[in-house]
Amino acid sequence: MAASAARGAAALRRSINQPVAFVRRIPWTAASSQLKEHFAQFGHVRRCILPFDKETGFHRGLGWVQFSSEEGLRNALQQENHIIDGVKVQVHTRRPKLPQTSDDEKKDF
């Protein structure tokens, strides 16, 4: 199960131009199906990724929701309160990764 979540997260990261929301503070009682059901009210959801902790077997309380359209993502971001399993979760746009700097570049003195 963890391997399939890792493959799904990797595929999601590769789809740079896809509309993806980053969701934090997901209650440990919530499943990806609940996440998909909640966000489907804003637009068609292609997939939801909840990475699991190998040691505990529970998801890590964060995840990604990939929409089929930018409109779905915008609709979700415009909603102020997202409640899943009685808990208010935080929804953000996926931020592009910044280029890594080497240790030599960090030492600017």
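The backbone N, Cα and C atoms fix where each Cβ goes, glycine too.
Per Swiss-Prot, domain 'RRM' is recorded for 19-103, and the stated evidence type is sequence analysis. With helix defined as DSSP H, G or I and strand as E or B, the domain 'RRM' (19-103) counts 18 helix, 28 strand, 39 coil.
Here Swiss-Prot describes ARG7 to Ala as a published mutagenesis experiment; the accompanying note says: Impairs corepressor activity; when associated with 13-A-A-14.
Quoted from Swiss-Prot, the note attached to the mutagenesis of LEU62 to Ala states: Impairs SRA-mediated repression; when associated with 24-A-A-25. Residues within less than 8 Å, Cβ to Cβ, of LEU62 (mutagenesis position) and separated from it by at least 6 positions along the same chain comprise PHE22, VAL23, ARG24, ARG25, ILE26, LEU50, PRO51.
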